[in-house]
Every structure is written in structure tokens, then in C-alpha cells.
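To start, the structure under review is shown below, and the notes come after it.
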Amino acid sequence: MISNGTGSSFCLDSPPCRITVSVVLTVLILITIAGNVVVCLAVGLNRRLRSLTNCFIVSLAITDLLLGLLVLPFSAFYQLSCRWSFGKVFCNIYTSLDVMLCTASILNLFMISLDRYCAVTDPLRYPVLITPVRVAVSLVLIWVISITLSFLSIHLGWNSRNETSSFNHTIPKCKVQVNLVYGLVDGLVTFYLPLLVMCITYYRIFKIARDQAKRIHHMGSWKAATIGEHKATVTLAAVMGAFIICWFPYFTVFVYRGLKGDDAINEAFEAVVLWLGYANSALNPILYATLNRDFRTAYQQLFRCRPASHNAQETSLRSNSSQLARNQSREPMRQEEKPLKLQVWSGTEVTAPRGATDR
């Protein structure tokens, strides 16, 4: 999440530097918007993706899309112009939107980790644990927390040291004030506590994936075990690595500002860590959708402008012609133990022996 509504602006005096930064920020904004639009379209056009699990992914995509449309363009303009040109009223609205949307984005990531944890650790009770009502309540809770830490806190001045406005009249800057209490509460609720829980849940998920791979290895399928464990490791490392790299520097700076004061951090460094946090919204469509096999298929259908039903029928027709021959050739092997696939994380499957999961 982000507690800073805008971030400090530092002037880019060198034209080459200004051009480079402009290109980088523009590309980041376009990727954020396009990537999350594709996620929303994929779910809207593909019935197979309309599941409770993907409710959180869609919520994440909508949140990041709104961030890309309502916040990032103004952040980029402010960063490049070195002054806030939209007045005091819009400054408070802008900073509140920034805090709210970044908070909601991180809390959606947090809920995705809990959802996957329940699916992997207790798959039989998953339909009982994750119900439509509980998903709806979770989504409402995400936005209640986000609004409380953004619009409510900023407009009531709970975040300020001695003033209620984020706007500086002397120097036209728009920056959220951070006092000690707001910095600590916001940092803990929206980053450090979710980070701790996510580390625990993903470690448990990885451990289960590794145990399943070991069972396969003991049955002689060492190659499948190695591939499965490698996929689980890479996927979980990518998910947690991106989250920590993008947000940990920002929240460290944010809490430090609450402890030492708003001017305790170099403006250039503060701007870098702020945009590093924004970059997480561009990575989310890749990490939480592209790594999922069903999403990859939906992307292919979307870019080919072909409906999912057409692809399914075509695949079915192609496969039916050779199904009888394959069934006859596989008949002697059906007595052997068949593997099951456990989706450890979106797009990552580890094969496990049926006996290991039927117990």
C-alpha cells in the first residue's frame, strides 16, 4: 500500500535526464493500464475464470487500473514539472486517492495469499472456508480500511504534525504529512503485518510443494519432481520478491518520515522509492495472472479475437478423432498409480501420487 499520497518532487534540470525519466514513467503508466485492462477483459470474456479465487485478482486489477488512470498521470506530471499546479482542494483528493488505491492494492495481494493458503493446505474444506459471502465481506473490508487510512485520515488531519492540508502554499508542492502515530499505524496495518503473514503462508505453500515433489521422486519420477519443485520455487520467489523489492524501501522511508520528520529524506531518493512502489501495480498483472495457466489461455484467445467456446469446441473436435486409439494404447497402464496435480500457486502445478493425496 502507499501512505504517501504523492511523493516529493525534485527538479530535473538536465534535458536528457528529463526525457529519460519522462519515457520511463510513461511506459510504466501504459503497462499498468494495459496489463490490468487485459486481466479484466480476460475474466469478463472467459467463464472458466469466473471463480471466487479470481474475485481477488479482478479486484486487484481494477484497483491497479484506477491507480494508473487517476493517480499516476498526475504523479508523473508533478514529478517532471517540479510544482503542483492543480490547487489545494484537488491536492487533498489526489493524495487521498493515492493512499486509498495503493492500500487496497496491497491488501488484495494479502487476501490472495490467504486464499491460496486455504486452497493448498486444506483443499477438502476450501469450498466451506472460502464462500461468496466471505469473499464479499473481505472485499468490503479491504475498501473500508483503505478509505479510513486515506480520505478519512487525511481530511481530518490525523496524519499531520501541525496542519491539516497536504498542500504547501509557499512552495507549490503536494505531499502527505506523516506524523509518528500515522506512520507507525499505516505502515504496520498496510505493509509490515501483511508482509509477515504472506511470508508465512507462502513458506507453507512452498513446503507442501516440496513435500509433494519428494514423494514423486521416491516413486522414481525424479525428473517430474525436479521440474515441479523448480516451478514452485521460481513462482513463489517471483511473487514475494516483487512485493518486497517494490514496497519495502518505500515503507521504510515512510516510517522514517514519521519518526524524524517529513523533510528527513532526500527528495530524489523519496521519489525513486515511491515510483518503485507504483511499479508493483504494473507487475501484478504478470505475476498474478500470466503465471496462471487458465489466464494464459484466455490471453491467447483474447489477442486472437477468438471466443473461449470456439477454442474449446475446436480442441474437442481435434482430440476426439484420436481418442479411441489413445485409450486402447493406454489401457494396460491404467492399473498403475495415476498422478494428481496440485496447483501450488497460480500457474504452478506439482504432480503428486494419488495415494499421497487420497489418505
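Using the three backbone atoms N, Cα and C, a Cβ is placed for every residue, glycine included.
Unsubstituted: the structure retains its original residues.
In Swiss-Prot, the entry for mutagenesis Asp98 to Asn states: Abolishes histamine binding. The structure shown retains the original residue. Within 10 Å of the C-beta of Asp98 (mutagenesis position) we count 29 further C-beta atoms, all protein chains included.
Take the CB of Asp186 (mutagenesis position) and look out to 10 A: across all protein chains shown you find 27 other CB atoms. In Swiss-Prot, a published mutagenesis experiment is listed as Asp186 to Ala or Asn, annotated Abolishes tiotidine, but not cimetidine binding.
For the mutagenesis experiment Thr190 to Ala or Cys, the note given by Swiss-Prot reads: Diminishes histamine-stimulated activity. DSSP assigns Thr190 (mutagenesis position) to a helix in the three-state reduction.
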Packing count at Thr190 (mutagenesis position) (other Cβ atoms within 10 Å of its Cβ): 27
Pairwise Cα distance for Thr190 (mutagenesis position)/Asp98 (mutagenesis position) [Å, integer]: 14
Integer Å distance between the CA atoms belonging to Asp186 (mutagenesis position) and Asp98 (mutagenesis position): 14
